[in-house]
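Novice: Features from Swiss-Prot:
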- 304-548: domain 'ABC transporter 1' (DOMAIN)
- GLY336, PRO337, ASN338, GLY339, LYS340, GLY341, LYS342, THR343: ATP 1 binding site (BINDING)
- LYS342 to Met: Does not inhibit ribosome binding. Reduces ATP-binding. Inhibits ATP-binding and reduces protein synthesis; when associated with M-664. Shows an enhanced association with polyribosomes; when associated with M-664. Does not inhibit IRES-mediated protein synthesis; when associated with M-664 (MUTAGEN)
- GLN367 to Glu: Does not inhibit ribosome binding (MUTAGEN)
- GLY454 to Asp: Does not inhibit ribosome binding (MUTAGEN)
- GLU477 to Gln: Does not inhibit ribosome binding. Reduces protein synthesis; when associated with Q-768 (MUTAGEN)
- HIS506 to Leu: Does not inhibit ribosome binding (MUTAGEN)
- 625-840: domain 'ABC transporter 2' (DOMAIN)
- GLY658, PRO659, ASN660, GLY661, VAL662, GLY663, LYS664, SER665: ATP 2 binding site (BINDING)
- LYS664 to Met: Does not inhibit ribosome binding. Reduces ATP-binding. Inhibits ATP-binding and reduces protein synthesis; when associated with M-342. Shows a reduced association with polyribosomes; when associated with M-664. Does not inhibit IRES-mediated protein synthesis; when associated with M-664 (MUTAGEN)
- GLU768 to Gln: Does not inhibit ribosome binding. Reduces protein synthesis; when associated with Q-477 (MUTAGEN)
Amino acid sequence: MPKAPKQQPPEPEWIGDGESTSPSDKVVKKGKKDKKIKKTFFEELAVEDKQAGEEEKVLKEKEQQQQQQQQQQKKKRDTRKGRRKKDVDDDGEEKELMERLKKLSVPTSDEEDEVPAPKPRGGKKTKGGNVFAALIQDQSEEEEEEEKHPPKPAKPEKNRINKAVSEEQQPALKGKKGKEEKSKGKAKPQNKFAALDNEEEDKEEEIIKEKEPPKQGKEKAKKAEQGSEEEGEGEEEEEEGGESKADDPYAHLSKKEKKKLKKQMEYERQVASLKAANAAENDFSVSQAEMSSRQAMLENASDIKLEKFSISAHGKELFVNADLYIVAGRRYGLVGPNGKGKTTLLKHIANRALSIPPNIDVLLCEQEVVADETPAVQAVLRADTKRLKLLEEERRLQGQLEQGDDTAAERLEKVYEELRATGAAAAEAKARRILAGLGFDPEMQNRPTQKFSGGWRMRVSLARALFMEPTLLMLDEPTNHLDLNAVIWLNNYLQGWRKTLLIVSHDQGFLDDVCTDIIHLDAQRLHYYRGNYMTFKKMYQQKQKELLKQYEKQEKKLKELKAGGKSTKQAEKQTKEALTRKQQKCRRKNQDEESQEAPELLKRPKEYTVRFTFPDPPPLSPPVLGLHGVTFGYQGQKPLFKNLDFGIDMDSRICIVGPNGVGKSTLLLLLTGKLTPTHGEMRKNHRLKIGFFNQQYAEQLRMEETPTEYLQRGFNLPYQDARKCLGRFGLESHAHTIQICKLSGGQKARVVFAELACREPDVLILDEPTNNLDIESIDALGEAINEYKGAVIVVSHDARLITETNCQLWVVEEQSVSQIDGDFEDYKREVLEALGEVMVSRPRE
């Protein structure tokens, strides 16, 4: 606070009271007048016949001056430390000071005549003591107490340096309160930065303890010296009017405080570098809006409500201010183009990188079970750890009862009740039912997991997840590792799922049957639609039409403004202002809260379109392809087929179905000539060209080449024609010149489809072609098959592809191939009945 100018100094209260001045003036007062007053004061003290009334008056005035001096010194000390006291003359402190002075004060006697000489400027304290010496000692102790318990400022400091210093002083606290706060802070460090903070505080406290002088010695001398120096320089600071302090933000800091500030800034730099290193090591970054008080109250709710979260991967933003809403008991399908972050979102939910309510147990089925000696059924049962603990306790208590310990009977009864409540008796039957539905026969259910392939171990993992029934079950492409029969069972089983479900799938038929809601990932946001995938598709198409109309209307308005003489910038600004007014009007009408996001000009809605095309073949006389009297079996195994006899024409549309392991893929290899029959022969037209899509398609690609180079080398195509062919099958232009080994599974599949088209086949033989394709690409494949004039033989677990292409169903069973009478719904019913399941007929929403 600036002081009055030197020309009109405030008159000190002690001027003119030479007769009643106290000895404290020798220590506290300043200037040449001080010395004169001190001299007069000693002369007055020498008079031994002082009246008793004058002595009492001196004591009263002495107490008043002490209070004034205390206030002045405290104010200077607060100014020096960057503090501001809201109420300097606190009533409680005054009473305490008065009581202390009364205790310390002594009547006029010989002791008072032994007043020590004033302290020299060097700060060396002379021996002896009186009322004022005791007061100075108390003041130094109060300063120590204030350093231990700094008073809370009434108003926050504007200078951030002061704030940093006050924060830096906290680790040096040595009082009871400081110890309690320190112990609380050390109890549970949240992360490595918090632990580093605690370590830094400990180091600072040790440094301060080492450098701290004795309380009764150097510290008091130092403080007295600082006080006298500041008082001596006070008049010069008044002349400057506080300008130097305003210019220099560090002017009010002592050397000790500057040293602490330097240490604090160095610590902050270390923390910042650690955070930067941590961010560089992690590929993903997540941010989320702070939860409101209402959301915090609903932490135990069964629903999930996450607002304004963002996720980026490898520097690419996947979600920006997106909202996630999941209602308990509903079954959600998460859809969107490949590579936009669907799987990433599931992993962040499972890892609780997002704020999921703690009472919701989350399970993401993504890893296959460990390959060991554990039978498949036991691997499923062991997932329920609670049941295992209860069974172990049951055995222990039964052993105690057999030994005559009757005290275990009561606890054993409670264990039985818990086992009944969890359905422990039916646990094994439930596990075997799930395994059977996923394609495990009784012998396979008891087979050790180490004897299964990766795909079958993935099925065991899926069975464990279904057996556990978590509050929120998340499945990422669950049908990829399943055959058609297992997909039919899983589809039917999940329609009766009573808990919350979140599925990522490219199987439109699966989403139509299972899901009650669709979450669409589009433009880094999540959009919600009630109903199954078919309902979503209709609503989304309508929404895109409306957006296109609004965009065209906006472009028309911009064109009119430009024609009227407005620049492009001015026209866009005026259009944005009109959008803002319209947005505010809608908010007032709907009584919505104001959005902080400024309206942006509409962009043309992007239609994600993929179109597959296969060139039409020339006509060939039937039969173009067939197996006659074929028997085949792998060496050392029983035959898969016996006496196969059938032919295929140019207009054939055949889907081969059956459980895994019966030989569907083997049958396709026999038709392509890649396998030679044990008996019989494969016959084909001599002009026939076969296009074969193998589900192990990566083996036929040259990984070191780019897609463009691969097609150019194989078919002698010009550069532009090769790129056009890749573009027709939905491969992005930037991927045309990237090495095939760096492409995703879906991108590699598109390269193989482009290669098939370049071969101009007469017959398409496709083994699980929908793996790694998104829904739009599967639709495009179905349309291409329908338009294709040649024969098509497909093995697929995608029900919609089968039904959309009107394929005849040929089932492989009992070493033979036979055609099914009826459609796909009849086949589904037949599969479920064979498993002892009842077909669920869910009404479409």
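Cβ coordinates come from backbone N, Cα and C, glycine included.
Keep in mind that this structure shows the original residues, not the substituted ones.
Predicted, not measured: the structure shown is a model, and the values here were computed from it.
Show me how these features fit into the structure around them.
Specialist: DSSP classifies GLY336 (ATP 1 binding site) as coil under the three-state reduction. Around GLY336 (ATP 1 binding site), the C-beta neighbours below 8 angstroms that are at least 6 residues distant in the chain are LYS342, HIS520, LEU521, ASP522.
In three-state terms derived from DSSP, GLN367 (mutagenesis position) belongs to neither a helical nor a strand segment and is classed as coil. Within 10 Å of the C-beta atom of GLN367 (mutagenesis position) sit 9 other C-beta atoms, taking all shown protein chains into account.
Using a 10 Å Cβ-Cβ cutoff, GLY454 (mutagenesis position) registers 9 neighbours.
Mapped onto three states, the DSSP output places GLU477 (mutagenesis position) in coil. Annotation for GLU477 (mutagenesis position): spatial neighbours VAL504, SER505, HIS506, criterion Cβ-Cβ under 8 Å with sequence separation of six or more.
A coil conformation is recorded for HIS506 (mutagenesis position) in the three-state DSSP classification, outside any helix or strand. In the shown protein chains, 22 other C-beta atoms lie within 10 A of the C-beta of HIS506 (mutagenesis position).
Under DSSP, VAL662 (ATP 2 binding site) is assigned to coil, being neither helix nor strand in the three-state scheme. Proximity of VAL662 (ATP 2 binding site) to non-local residues of its own chain (separation of 6 or more, Cβ distance below 8 Å) is seen for LEU640, VAL812, GLU813, given in sequence order.
Long-range Cβ proximity for GLU768 (mutagenesis position), meaning a same-chain Cβ under 8 A and a gap of 6 or more residues, is found for GLN695, VAL795, SER796, HIS797.
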Novice: Rounded to an integer, what is the Cα-Cα distance in Å between SER665 (ATP 2 binding site) and THR343 (ATP 1 binding site)?
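Specialist: Rounded to the nearest whole number, the Cα-Cα distance is 29 Å.
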Novice: For the recorded ATP 1 site, whose residues are GLY336, PRO337, ASN338, GLY339, LYS340, GLY341, LYS342, THR343, find every other residue on that chain with a C-beta no more than 8 angstroms from the centre of their C-beta atoms, and list them by sequence position.
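Specialist: Apart from GLY336, PRO337, ASN338, GLY339, LYS340, GLY341, LYS342, THR343, the close residues are LEU521.
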Novice: Just counting, how many other CB atoms are there within 10 A of the CB of PRO337 (ATP 1 binding site)?
Specialist: 16
Novice: What is the interatomic distance between the Cα atoms of ASN660 (ATP 2 binding site) and THR343 (ATP 1 binding site), given in whole Å?
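Specialist: Pair distance, Cα basis, whole Å: 27 Å.
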Novice: At the level of the C-alpha atoms, what whole-angstrom distance separates GLY658 (ATP 2 binding site) and LYS340 (ATP 1 binding site)?
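Specialist: Cα-Cα, rounded: 34 Å.
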Novice: With a 10 Å radius around each C-beta, find which of these binding-site residues (GLY339, GLY341) has the fewest other C-beta atoms nearby.
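Specialist: Among the binding-site residues GLY339, GLY341, the lowest count of other Cβ atoms within 10 Å belongs to GLY339.
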Novice: Of LYS340, LYS342, LYS664, which of the recorded positions has the most Cβ neighbours inside 10 Å?
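Specialist: The most densely surrounded of these recorded positions is LYS664.
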Novice: C-alpha of GLY454 (mutagenesis position) to C-alpha of GLY341 (ATP 1 binding site): distance in Å?
Specialist: 25
Novice: What three-state secondary structure does DSSP assign to GLY341 (ATP 1 binding site)?
Specialist: coil
Novice: Between GLY658, PRO659, GLY661, GLY663, which of the binding-site residues has the fewest other CB atoms within 10 angstroms in the structure shown?
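Specialist: Each of the binding-site residues GLY658, PRO659, GLY661, GLY663 was scored by Cβ atoms within 10 Å; lowest is GLY661.
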